[in-house]
Amino acid sequence: MVKQIESKTAFQEALDAAGDKLVVVDFSATWCGPCKMIKPFFHSLSEKYSNVIFLEVDVDDCQDVASECEVKCMPTFQFFKKGQKVGEFSGANKEKLEATINELV
C-alpha cells in the first residue's frame, strides 16, 4: 500500500514510524507524464515488498516537503532508513527503482 503524504508533519511522522524499515518516496505531479507512467509500477512494488514503506508526495500539494528534500524534477525517488536519506535518483526507470529497493532493503 502506498501512503499519500499531505504535509511536512505527515512526512516526518511517516519517516519516524518506519523505524528500521526502508522508506521509498515517490515525488511526482499530476501533470507529469512519466510520473503517471510509473505510478502503477510503484504501487505494484508496494504489494510485492510488504516490508518496505512506500510514500507518495505530490510536489504541488507539498511544496515544503519537495523543497526540503531538494527535489528538482519529477519523478524523483528518494530512499530513507532511520530517517536518513540513503539513496536517490530521478526519472521513470522501473528497473533502477526495483534494483535500488533490492540493494537497500
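Every residue, even glycine, has its Cβ placed from backbone N, Cα and C.
Lifted from Swiss-Prot, the feature list:
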ACT_SITE  C32  active site, nucleophile
ACT_SITE  C35  active site, nucleophile
DOMAIN    2-105  domain 'Thioredoxin'
MUTAGEN   C32 to S  Loses its reducing activity, interaction with APEX1 and transcription activation; when associated with S-35
MUTAGEN   C35 to S  Loses its reducing activity, interaction with APEX1 and transcription activation; when associated with S-32
MUTAGEN   D60 to N  Loss of pH-dependence of dimerization
MUTAGEN   C62 to S  Retains its reducing activity. Retains interaction with APEX1 and transcription activation; when associated with S-69 and S-73
MUTAGEN   C69 to S  No effect on reducing activity, interaction with APEX1 and on S-nitrosylation of C-73. Retains interaction with APEX1 and transcription activation; when associated with S-62 and S-73
MUTAGEN   E70 to A  Strongly reduced interaction with CASP3; when associated with A-72
MUTAGEN   K72 to A  Strongly reduced interaction with CASP3; when associated with A-70
MUTAGEN   C73 to S  Loss of nitrosylation, and loss of S-nitrosylating activity towards CASP3. Retains interaction with APEX1 and transcription activation; when associated with S-62 and S-69
MUTAGEN   C73 to D  Strongly reduced S-nitrosylation of CASP3
MUTAGEN   C73 to S  Retains its reducing activity
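Location within the structure of each feature annotated in Swiss-Prot.
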residue : record               : Cβ within 10 Å
C32     : mutagenesis position : 19
C35     : mutagenesis position : 21
D60     : mutagenesis position : 13
C62     : mutagenesis position : 22
C69     : mutagenesis position : 19
E70     : mutagenesis position : 10
K72     : mutagenesis position : 9
C73     : mutagenesis position : 12
Cα-Cα, whole number of Å: E70 (mutagenesis position) versus D60 (mutagenesis position)?
14
